[in-house]
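Student: Features from Swiss-Prot:
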type    : residues              : note
BINDING : 20-27, 68-72, 126-129 : GTP binding site
MUTAGEN : Ser27 to Asn          : Binds preferentially GDP
MUTAGEN : Glu49 to Gln          : Cold sensitive
MUTAGEN : Gln72 to Leu          : Reduces GTPase activity
MUTAGEN : Asn126 to Ile         : Blocks nucleotide binding
MUTAGEN : Ala141 to Asp         : Loss of function at 37 degrees Celsius
Amino acid sequence: MSNEDYGYDYDYLFKIVLIGDSGVGKSNLLSRFTTDEFNIESKSTIGVEFATRTIEVENKKIKAQIWDTAGQERYRAITSAYYRGAVGALIVYDISKSSSYENCNHWLTELRENADDNVAVGLIGNKSDLAHLRAVPTDEAKNFAMENQMLFTETSALNSDNVDKAFRELIVAIFQMVSKHQVDLSGSGTNNMGSNGAPKGPTISLTPAPKEDKKKKSSNCC
């Protein structure tokens with residue numbers, strides 16, 4: 001039985017988290033992918049926000065629920081709740097700031113300590129429009145991604161270069177893992193409904209999908 005039989009407008013719901021240092025452009029990547037918008041005066045995210053977008057993969061409707069949080073030290077207390085239920089992650093750095101790239105190893109370690117073992121991961125070198133200020137060689141980042149079994153893309157949230165590609169590749173990778181049963185979406189129990197009323201099987205164990213796809217903000221994370 002598909003999720004549409006339960007009244008849902010998607011077949012799969014994937015929680016994806018954006019991680020990386022503050023100021024690398026995570027929020028603008030999120031808004032560019034979900035609403036095709038860019039805020040030139042975007043400030044560091046306070047707390048957590050998420051947005052959704054539905055795409056089609058192999059004739060299945062995939063609803064990506066993408067979470068974004070600030071990278072400052074004081075927000076790391078929300079780590080366990082932020083990563084819980086995530087089946088995909090994008091680690092973002094700024095190609096013009098070497099420190100943001102060097103910290104990717106920390107973010108990868110934190111992800112692996114708090115997320116499922118089979119979470120799909122992509123590395124994003126954002127702000128490719130600042131090529132004249134490049135501080136991180138593409139080949140170096142690409143090799144780091146390969147060594148750690150991550151997808152790799154350089155993007156520009158400003159002019160939208162490769163943003164769609166980066167998210168779609170991750171979503172497809174998650175879908176392929178689900179198809180191979182490398183990710184357990186069924187939860188516990190034997191019936192078709194989770195305790196929160198969301199159908200089991202093809203749906204990630206989250207709360208039922210929100211009726212609105214607009215960003216939700218909260219200064220105090222779950």
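Just so you know, glycine gets a Cβ as well, placed from its N, Cα and C.
Just so you know, the substitutions we noted aren't modelled in this structure.
Just so it is clear, the model here is predicted, and its values are computed rather than measured.
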Student: Give the number of CB atoms, excluding that of Glu49 (mutagenesis position) itself, located within 10 Å of its CB.
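Tutor: Looking across every protein chain shown, the total is 19.
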Student: Fewest other CB within 10 angstroms, which one of the recorded positions Thr69, Asn126, Ser128?
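Tutor: Counting other Cβ atoms within 10 Å of each of the recorded positions Thr69, Asn126, Ser128 gives the minimum at Ser128.
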Student: Under DSSP, is Gly23 (GTP binding site) helix, strand or coil?
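Tutor: Looking at the DSSP assignment, Gly23 (GTP binding site) belongs to neither helix nor strand, so coil.
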Student: Around the C-beta of Gly23 (GTP binding site), how many further C-beta atoms are within 10 angstroms, looking at every protein chain?
Tutor: 17
Student: At the Cα level, what's the spacing in Å between Gly20 (GTP binding site) and Asn126 (mutagenesis position), rounded?
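Tutor: If we compare the Cα positions of Gly20 (GTP binding site) and Asn126 (mutagenesis position), the gap is 11 Å.
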Student: Between Ala141 (mutagenesis position) and Ser128 (GTP binding site), what C-alpha distance do you get in Å?
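Tutor: Approximately 13 Å lies between the Cα of Ala141 (mutagenesis position) and that of Ser128 (GTP binding site).
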Student: Measuring C-alpha to C-alpha, could you say which of the recorded positions Gly23, Lys26, Asn126 are within 10 Å of Glu49 (mutagenesis position)?
Tutor: none
Student: What's the CA to CA span in angstrom from Asn126 (mutagenesis position) over to Gly23 (GTP binding site)?
Tutor: 10
Student: I need the CA-to-CA distance for Thr69 (GTP binding site) versus Ser27 (mutagenesis position), whole Å please.
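Tutor: Rounded to a whole number, the Cα-Cα distance is 8 Å.
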